[in-house]
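Working notes for the structure below.
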Amino acid sequence: MENNSLAPLRVGILGFGGLGQAAARLLAPKQEMKLVAVADRHGYLYDADGIDVDNAVQAYTQQGSVGKAKKGQMSEQSIEDLIGEGEVDGYFLALPNLPNTFMADVTRQFIASGWQGVLVDALKRTSAVEQLITLREDLAQAGITYMTGCGATPGLLTAAAAIASQSFQEIHQVKITFGVGIANWEAYRATIREDIAHMPGYNVDKAQAMTDAEVAALLDQTNGILALEDMEHADDIMLELAGICHRDQVTVGGVVDTRNPKKPLSTHVKITGRTFEGKISSHTFTLGDETSMAANVCGPAFGYLKAGYGLHRQGLKGLFTAADVMPKFVR
């Protein structure tokens, strides 16, 4: 990976559903990053001069793939083909981790390809991050700096918990509660399936196998509300790896409204602990209700990509989490 420090980082996005499209639009006004590559399951698009986001979105929504866009290519091995063609400094893996091994499999593709640079994901499940941990040495040897768990939660709220923990001698509990409002669940099909997988009676395989009609029927039964408790969320292992607390002291739950863009409740993290004076107290960090899921996931992801690029230039390769590194603001 070679990039003049004064030139914008050349960025790719893998996955072009609701999250990937939001990420592309977020990058459009940025000066420090330039979107040059996108891929979906049926095709990819590479343009060293910068991708026309409107054209890419139109091709995806109207023709089913960015491969139909100007300069696009149809491919059933789009990730592999894109890695081989494009000069990209870092990729945001805006991919659904369905099945639960998918992100690790994609990571192995990058390792095997010989590509060097920065990868960032917004993974949710603890078990998915554990799979990446087993690839830590392989990533380092391949010359890849991988930033995992860098969305909203895990990610932004995990980092907030790591900072807030500094006030305490010991941490008693980290409680993350989120509210997500989505006007149209079909724009986030994979994300909703990942959330359904956390519900009682469901798992990743069952949620992945659901048809759109079955998902719609479930949402009809719940009036569009997904109430989630005691989720398997990688905030726990990330804070444990950072030495802040044991994973059993971290709880994550929330409410997703799939029929209303307004958040059903405020997203926040509450950190409770004991100070060195023996006082029990709590810090609470709350996200603004007007900030969308896309803003709170994609913004931190690119902030961590920028931070990861800094690590990469210093020769630091391998796996890092949102609790290990502060994100950098992307101008």
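The backbone N, Cα and C atoms fix where each Cβ goes, glycine too.
Owing to the predicted nature of the structure, the values given are computational and were not obtained by experimental measurement.
The NAD(+) binding site annotation in Swiss-Prot covers G15, F16, G17, G18, L19, Y60, A190, T191, and the record cites experimental evidence as its basis. G18 (NAD(+) binding site) has a Cβ environment of 21 other Cβ atoms inside 10 Å.
While the structure shown retains the original residue, Swiss-Prot records the mutagenesis experiment K124 to A or R with this note: No longer forms a BioU-DAN conjugate. Residues near K124 (mutagenesis position) in space but far in sequence (CB under 8 A, at least 6 apart, same chain), listed by position: N97, G151, T153, P154, E194, M231, H233, A234.
What Swiss-Prot lists as active site, nucleophile is K124. DSSP gives K124 (mutagenesis position) a coil state; it is part of no helix or strand.
The number of other Cβ atoms within 10 Å of the Cβ belonging to E194 (active site, proton acceptor), over all protein chains shown, comes to 20. The secondary structure of E194 (active site, proton acceptor), as reduced to three states from DSSP, is helical. Residues annotated as active site, proton acceptor in Swiss-Prot, with sequence analysis given as evidence: E194.
Annotated active site, proton donor and proton acceptor per Swiss-Prot: H198, in sequence order, evidence recorded as sequence analysis.
Under mutagenesis, Swiss-Prot gives H233 to A with this note: Decreased product formation, still able to form a BioU-DAN conjugate. In this structure, H233 (mutagenesis position) belongs to neither helix nor strand by DSSP; it is coil.
Take the CB of D235 (mutagenesis position) and look out to 10 A: across all protein chains shown you find 30 other CB atoms. For the published mutagenesis D235 to N, Swiss-Prot gives the following note: Decreased product formation, able to weakly form a BioU-DAN conjugate.
Counting only the Cα atoms, the space from H198 (active site, proton donor and proton acceptor) to G18 (NAD(+) binding site) is about 20 angstrom.
For G17 (NAD(+) binding site) paired with D235 (mutagenesis position), the C-alpha to C-alpha distance reads 24 Å. If you take the Cα of Y60 (NAD(+) binding site) and the Cα of D235 (mutagenesis position), they are about 32 angstrom apart, rounded to a whole number. It is 23 Å from the Cα atom of G15 (NAD(+) binding site) to that of D235 (mutagenesis position). Neighbour counts were taken as the number of other C-beta atoms within 10 angstroms of each residue's C-beta; across the binding-site residues L19, A190, the minimum falls on A190.
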